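Here's the structure we're looking at; comments come further down.
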Amino acid sequence: MELFALLIKVAGLLATVTVGANVVSYSRFRRQNLAKFRSPIDESKEVLADFNSIEHEEGKFFFGLATAPAHAEDDLDDAWLQFAKETPCSAEEAEAADKKARRKKVKLAVGAITKGLAKNTHGKEDKNAADKPPSKNVAAWHNAPHAEDRLKFWSDPDKEVKLAKDTGVTVFRMGVDWSRIMPVEPTKGIKEAVNYEAVEHYKWILKKVRSNGMKVMLTLFHHSLPPWAADYGGWKMEKTVDYFMDFTRIVVDSMYDLVDSWVTFNEPHIFTMLTYMCGSWPGNNPDFLEIATSTLPMGVFHRALHWMAVAHSKAYDYIHGKISLKKPLVGVAHHVSFMRPYGLFDIGAVTISNSLTIFPYIDSICEKLDFIGINYYGQEAVCGAGLKLVETDEYSESGRGVYPDGLYRVLLMFHERYKHLKVPFIVTENGVSDETDVIRRPYLIEHLLALYAAMLKGVPVLGYIFWTISDNWEWADGYGPKFGLVAVDRSHDLARTLRQSYHLFSKIVKSGKVTRKDRSLAWNELQKAAKAGKLRPFYRGVDNHNLMYADGLDKPQWRPFVDRDWRFGHYQMDGLQDPLSRVARTLLIWPLIMKKRIRKVKIKHTDDAGLVLHPALASPFD
């Protein structure tokens, strides 16, 4: 009995220490990341943001549009096409896929660190997964017409280039595909491995962009590793640095005079995590040991990022070593999500994730950056081993929480860390998947206001690039989520239809201003849809605990627009939602509620009988 009592005391002590540690961690997180701020935007003015008034050493503030080879190019036999085509076709393969799906449970902790999404294991708690066949590698691809055509940007770049030009943007961000230029491993020398016709074709596209009055921002690595490199381990191996430099030299030597700025790597830590830690992207199928040790100092995560950092530094030096009258701008596009804990005991996962993803890669290359590119899409509420679908928050079709304040906070945070280097920023990607186009318009305006507010606070930002021009292939989500300013009809020769957001974006770009009128029109339309209970597509599966699955959906679920004020400077952050935090919050707030419920009567008065009436207590349940 005494032993049992001792165990109870020890358990109670451990629970108290655990709760206390999490409370301290969350308090620190809240001070650093959730502190309230006063918006520097004067909302009483007709012009809320005037980007024309801002100049820097490189010239005026610029607007741009972005695309990438894997999203847009046809006639491309890359890793993504091969990955999409891999599907179980027999009972044996289906059974093997089921076993593999069950094994994904081991990766849940990694999922919380990487993207907070649990892999769909078709378990009993999945309210959407009854009798589903094994998941495909790429959702909404096999059921999409002419899936391999993507946007035909390789054979017909004119459509995308003209659409971009007509908005008035001055920067066109695109990429060159490594596997197209080097379709085979250069074991027998560069000359035999390079497709020089592809090099010339890329030059032809770049010339088209420039002839349409736009500067070129060229990305060298955008989530697409050549299949031959994946076969030997890809970025886990040092020799990939040498091969990447062979590729870089070919591109730079051939296209240097046609390119104005360079992005060596797009979101390197995202590629590393989803490829080498989760195995949910093409290029690797990690085993248990690799997963379990992935975030250790010598684990696959740090190892792959190390070689990508070495590759960036070498590419930076090579580009700057070219003799030219113009000074090149070389940087990376770094993905940053605003992550917050859903409950008190989720602060650990958020802290670990942030420690791995926010600063380490940029820290390792910060001495060799002419700009820091920020890719920002929204916020993520971490809950246990996944991301929570918070019913009171608005989301994109891809499951990203809409949170413009996060861009403001991220820019200030990065500026504070790197201001001693005097490195400017570029928002290299920002956008939202929204087929209805009702969310996209206020999303665009509010994020531009967040960006402008950061600039008013002293953050040097050279430009803003929106993702993307036309609806395209969205990685493992296929053709489900719609990110484009332009809709694409895949059943009718990829016919384009301009969305209203296209015209709004063009108006802002050409005027350089965000007006109060445009903000009100966009926001009021969203509010009208929300109050009417209108539905929109959503391409994430959700379990009975409202945790989102990483797997995309072939066909969307339907979710109502959310009636919540997420405009820049207006968003009210929810408190922690776990049971313990709710109880504690209630206990703390209860005395305040009671005080407010007391009827305060400053002047005594009497009834008809002359008796003194004192203030009465009102029931807190009134």
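Note: Cβ is positioned from N, Cα and C throughout, glycine not excepted.
For HIS222, ASN266, GLU267, TYR377, GLU429, TRP467, GLU474, TRP475, PHE483, the entry in Swiss-Prot reads beta-D-glucoside binding site. The Cβ of GLU474 (beta-D-glucoside binding site) has HIS71, SER398, SER433, GLY480, PRO481, PHE483 as same-chain neighbours under 8 Å, each 6 or more residues away in sequence.
Per Swiss-Prot, mutagenesis GLY234 to Asp is noted as: In sfr2-1; no effect on glucosidase activity, but loss of freezing tolerance. Sequence-distant contacts (6 or more apart, same chain, Cβ under 8 Å) of GLY234 (mutagenesis position) comprise LEU225, THR240, THR275, TYR276, GLY283, ASN284, ALA304. In this structure, GLY234 (mutagenesis position) is part of a helix by DSSP.
GLU267 (mutagenesis position) is surrounded by 23 other CB atoms, counting those within 10 A of its CB over all protein chains shown. Listed in Swiss-Prot is the mutagenesis experiment GLU267 to Ala, annotated as follows: Loss of transferase activity.
Among the mutagenesis entries in Swiss-Prot is GLU267 to Gly, noted as: Loss of catalytic activity and freezing tolerance.
Residues or ranges marked as active site, proton donor by Swiss-Prot: GLU267.
Around ILE270 (mutagenesis position), a 10 Å sphere centred on its CB holds 19 further CB atoms from the protein chains shown. A mutagenesis experiment is reported in Swiss-Prot for this position, ILE270 to Ala, and the note states: Decreased transferase activity. Total loss of transferase activity; when associated with A-273 and A-274.
Where Swiss-Prot documents MET273 to Ala as a mutagenesis experiment, the accompanying text is: No effect on transferase activity. Total loss of transferase activity; when associated with A-270 and A-274. Taking the Cβ of MET273 (mutagenesis position) as centre and 10 Å as the limit, one finds 27 other Cβ atoms among all the protein chains shown.
Other Cβ atoms within 10 Å of the Cβ of LEU274 (mutagenesis position), summed over all protein chains shown, number 23. In the three-state DSSP classification, LEU274 (mutagenesis position) falls within a helix. Record note (Swiss-Prot) on the mutagenesis of LEU274 to Ala: Decreased transferase activity. Total loss of transferase activity; when associated with A-270 and A-273.
Look at GLU429 (mutagenesis position): DSSP puts it in a strand. Under its mutagenesis entries, Swiss-Prot includes GLU429 to Ala with the note: Loss of transferase activity.
For GLU429 (mutagenesis position), the Cβ neighbour count at a 10 Å cut-off comes to 24, with all displayed protein chains included. Per Swiss-Prot, the feature active site, nucleophile maps to GLU429.
Of the chain residues outside the beta-D-glucoside site list HIS222, ASN266, GLU267, TYR377, GLU429, TRP467, GLU474, TRP475, PHE483, ALA66, ALA68, HIS71, HIS223, ASN375, GLY431, THR468 have their Cβ within 8 Å of the site's Cβ mean position. In sequence order, the mutagenesis positions near HIS222 (beta-D-glucoside binding site) (Cα within 10 Å of its Cα) are GLU267, drawn from GLU267, MET273, LEU274, GLU429.
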